[in-house]
Amino acid sequence: MGVEDYHVIELVGEGSFGRVYKGRRKYTGQTVAMKFIMKQGKTDKDIHSLRQEIEILRKLKHENIIEMLDSFENAREFCVVTEFAQGELFEILEDDKCLPEEQVQAIAKQLVKALDYLHSNRIIHRDMKPQNILIGAGSVVKLCDFGFARAMSTNTVVLRSIKGTPLYMAPELVKEQPYDRTVDLWSLGVILYELYVGQPPFYTNSVYALIRHIVKDPVKYPDEMSTYFESFLKGLLNKEPHSRLTWPALREHPFVKETQEEVEAREIHTAVVDNKAAWMLKGNGGQQRNEKCDSVTLVEDMSATKGLADVQSDMKSAVKVNSPPTEDFVGFPTQEEIKSSGNPTLDKLENTSRTVKGAQVIGENDKALDLVLLSLERFSKSPDSKRDKDVACSVQSLRIISNLVATRAIVSVGLIEKITCALLDFTDALVGMKSPEFNNIIPKSLSVTKNLVGHVEGNNIHSSYIRHWTKVVEIFIQVVRWEEEGTGRIIYEACSCITTMLSRVAQDLKSSTPDSVSKQILEHANMSRIVDHLCLCLASSGSSLTSGSSQMLAAACEACRAIWILIDTSETFFKNDDVNILPLDALQNRLSQHDIGNSEWGPLSEKLVDTVTRAYLRSKHVQVAVGHCLHQRVEAPLVSAIQLLSRCCLHNGILPSMLCGLPSSLPITTVVSGGEDGTVISEIFSILSYATLSSKDQQTGEKDNFEGRLNNLVFHSCLMLATVAQCLKLTGRNSVLLMLTTSPKKHQHRLSAIANHIASDDKIEASLQNHSASAMLALASILALEKGSSAGSSVSELVVSLIPRATKLCYHLRPMPSNEGEVISHSANYAKWHGLLDGCIGLLESRLKWGGPLAVQQLIASGTPLLLINLLAGKLSNASPEDIKKTSNRIGLSPIGVVWTISSICHCLSGGTTFRQVLVKIETMKLITCLLSDAHIKLVKSWGGPGGGKDGVRETINVIIDLLAFPFVALQSQPGSLSATASVNSGFILNIGSPGVRVCMEDRDLLKAIEEDMDKYIIVLLEVGVPSLILRCLDHLELKDLVRPVAFLAKMVGRPRLAVDLVSKGLLDPNRMKKLLNQSSPREVILDILMIISDLSRMDKAFYKYIGEASVLQPLKEYLTHVDPNIRAKACSALGNMCRHNGYFYSALAEHQIIGLLIDRCADPDKRTQKFACFAIGNAAYHNDTLYEELRRSITQLANVLTTAEEDKTKANAAGALSNLVRNSNKLCEDIVSKGALQTLLRLVADCSTLALNPSKKETASESPLKIALFSLAKMCSNHQICRQFVKSSELFPVIARLKQSPEANIAHYASVIVAKVSGES
């Protein structure tokens, strides 16, 4: 016998093994299950194992084991025919959740008998689970699916290969220890426990947690469980295999031992079944004759219709061809299983449509089809009250059409359109009646419609497609709001029609000549707000799933698919299918934004994404539905859900945090444990673990195809992890704990789950595979959340071991020559918003960051810096804009990849020769600074993916500034430099974490080289136009993002040549200064701008004119009273230096009433502010006496500083200021004396005199304020008699006379001058 001896009725299941159909043995009424297993892709070992399974099954004859009736194979496939059992025990669990103990006991008795039979025949099932237990007629339990079964020889004791379902696996299996037949007994215990309780004894979504529970945790038994039942389960669920209940004691246990009545009933049932089977076999001959006879007289006359003779002739010829038929298909149930409509013509048409040839005959005859459609049209047009009598005929017509569609018997476009219209009208009429009796018909009609609208000849979408679309949308909008039990299948099929049609539209829009109908459909989708209704479908599905029902699960999956296809198609439409050219590629090939098309999303797409994002954020039910789509491990909905969530993350900055389970009100700088179990991020990591385990266990003939599907899951899962991590990073969140939780074990598991999908170091692929590239990207993106190699983080112990070796990473970064010697592009078709090399370069940057100085030196020695420079240069052949569009992502670096590349180069600067190779070479600097050009910045800003937009522009500019600032940081950080010892210095923010800081501590030779080449470097900066580039960058950034650019300006201002260039290029433009000195500016920006003003003022009086024109005095005045003491101090310092060289600003200071505020700062509680205020007062009095009257009030404040200040420099500034107050006139001399300032100066001299006369080796008198105090007294006594008289009469005058003997020359000199002036000596 062969497959030709069976009718194939319908598909009942499928999996990696193949497909299972419901069938019927010809000429009998025997219903069978037919399992088809393809040989393609299977090894000889696999085929041998399949034959072994068949042989095992063939020998088994038991009432509780599915019986194999037949088997055969050809060159392409195996077919195993078994008895047909109606449902799975799994379905009972889904519907009823749990069963009463009496029913569980009845099932247990049958399963025990089945296992007793198997084990007595030395066969281990090895995959006991509810899905492999079927329920046949009379509630007879049938054990099936022996794909993992293994026959043991008489010498076999234990086996070691691991198979089975984790939930039902015994402890010895999960521990990969030897096992025997008792593993089946453990699985039996788990199944019975689940039937009674509602879930297995150990249940969790995490494979690792599940294994831990199975091995270590005790089983908890419900209190209401009977003693016998609990005793039986304890005997089975014993973690020690040798202590489990086994044969023969098992079959004699009171819980499963059969009573005499049960034995007798079983024997009677077996006899009846055997007799029925024999009767069916004996009836073959007669049944065959009847079937042939019926086929010959297939169609009777229909008096009211013309043209049937032609149909009848065709039918008869079809019968001749089909005796016996050699090809069957999946359609509606057989004629024996359905109720006839009473229309003989339709009966015979349906009978003929059941064979492929017969269906083709009907499909080629328009008149026959008109007969079939007539009842559908009549039903659609009749009033509701008259439709009841048309139902049977309409349903029969539907079955006929289903058969025709299943065999693709209808090829005419016109007929397809006609049938589709009729079906949609019929379905719409059924939906409008809102009658539960049609709940089984509507989904069947929609299913057939879906097949029709999905089958469009060629690439053309006909004008009628828009009519079909609008009707499908109308139907979907009606049914999606149905909440009655049993409507889940209807909503699913309606949603599936939407998905199918959108998929066809997407395909059309990607063609070279898209049809206008496709665009009309997108416009209608927008106007009808179909995405809102799809979100409603998700919400309804989530509500149903939350209540414990799974009827809406398929609808949720299909809604996810439909939403994503709609969004993706809208973006394709907006871009007119322009390839997303990466900004770096466009820059290197001199393409403008116009040349590369629009790299943003588009208004319709943004609107759709916004709708979905809002629905997800607001509705817990929508979140539940999408979560179930992820959890199903079915490729299409899972990938759609991942892409949808990834896209929403790019649209809304809240969503990435939400997917990690972070509190919505969490401050950016606060670090908490994210990615805990139950979050979406946790589920994504579980998918990666699932893919790893599945790829190891996969042994079927479809291995290549299965591996491809797993790689696709890995690809999209890793891209989502990367997107979430990058979004968190771009919003300022910096910690891997946000995604990996605070558990070190989870750090290990999750990072390893990603790393497992990166090819091992000993296997370097000729080209980087997409899933491997995305795994690299995910790992790099997560590691980038850590700012530095913190020893306290468990990640630091994992990072270096997980990152591939540098040789492998660098291999993929090298140009790939083609056969003709030209360099070919990286990643022509990788991902829409990522570069193929992003992950590779990101891991290289992580290795440099985490690997320490040794890693840096090794990579430098291997030529990595030059490799990175060449990568940025895009060492590719010149290409036209058209060629670039054909091969997108030529260099393979997205904006984030570019940032990581620059960062990697920056890390290499601390390793010796790289500084001269990169920063002192003008060609290299031109290449790097080109990334700061308006052209590139605009390209990055318009980039729609991660690393684009305003955040991407900020990151791009900042990383290049870090690179350019390296020499400045290195020199400022060396011991003894002013900036190294200052608490707040110019551009200090750039010093934090910079490799330049390490240079002064680790490499004195490099520091010396930088000092030698600094002048050359400054020349290069000027030649490539860095000062003007940085100034233009300020215009591209938001105020909050100006910290690092302004810090770099502050560092450059410290070099005179750069300062001159900056000022000439508009650094001090009034509008710019107004913006930067605004109260809303970041604190660091304000401090650095104040420092810039101060440094320029101190450097050269030529800058006074530009500073004056910059209108900075008003903000300086305001900052004198700022709450931040550092800002007050910087403001005082700037004002002091603005008065350093001359009195240019004196009148302006008076006009803005600044002097009074400066005097108040002399009493500031902040030491630095007090010091710089005294300095500013002194300079305000130095050049002339214009401000003396305003400064009169400062005398008392300065005198107080001399007695209360803690820092000697502050006292020195106060003493110098007092001297300047009498330098230009005697206006303030009397106040100096009367207010005690002169006496305070004398007291200061007296207090410091002891040290001056006897200086120690560690501390000299020149470091005290004594010198300035003596200098001030000398000036006062030289010019003003009142001062001389006061000093001469003071009891402290002898102290000054003694200081003439000081070993410090200046002190002795000033003391001598004072004594001489006071004593009247020349």
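Backbone N, Cα and C atoms are what each Cβ position is placed from, and that goes for glycine too.
Nope, none of those substitutions made it into this model, it's the original residues.
Keep in mind that this is a model prediction, so the values were computed, not measured.
The domain 'Protein kinase' annotation in Swiss-Prot covers 6-256 and is backed by sequence analysis.
Secondary structure at V12 (ATP binding site), as computed by DSSP, is strand. Counting only residues at least six positions away in the same chain, the Cβ atoms of V20, Y21, K22, A33 sit under 8 Å from the Cβ of V12 (ATP binding site). Annotation comment: Swiss-Prot describes V12, G13, E14, G15, S16, F17, G18, R19, V20, K35 as ATP binding site, evidence class sequence analysis.
Its Cβ placed at the centre, K35 (mutagenesis position) has 20 other Cβ atoms within 10 Å. The annotation that Swiss-Prot gives for the mutagenesis experiment K35 to A reads: Alters binding to Kinesin-12 members.
Recorded in Swiss-Prot as a mutagenesis result, D127 to A carries the remark: Alters binding to Kinesin-12 members; when associated with A-132. Reduced to three states, the DSSP call for D127 (mutagenesis position) is coil.
Cβ contacts within 10 Å of D127 (mutagenesis position), excluding its own Cβ and spanning all protein chains shown: 20. Per Swiss-Prot, the feature active site, proton acceptor maps to D127.
N132 to A appears in Swiss-Prot as a mutagenesis experiment; the accompanying note says: Alters binding to Kinesin-12 members; when associated with A-127. Non-local neighbourhood of N132 (mutagenesis position): H125, L143, C144, D145, each in the same chain, at least six residues away, with C-beta under 8 Å from its C-beta. According to DSSP, N132 (mutagenesis position) is assigned to a helical segment.
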Filtered by Cβ under 8 Å and at least 6 apart in sequence, the residues in the chain of G18 (ATP binding site) near it are K35, F36, I37, M38, E77
Cα-Cα, E14 (ATP binding site) versus D127 (mutagenesis position), nearest Å, comes out at 17
The number of other Cβ atoms within 10 Å of the Cβ of E14 (ATP binding site), counted over all protein chains shown, is 11
Students should find that the Cβ of V20 (ATP binding site) has, within 10 Å, a number of other Cβ atoms equal to 20
The mean pLDDT across the domain 'Protein kinase' (6-256) is 80
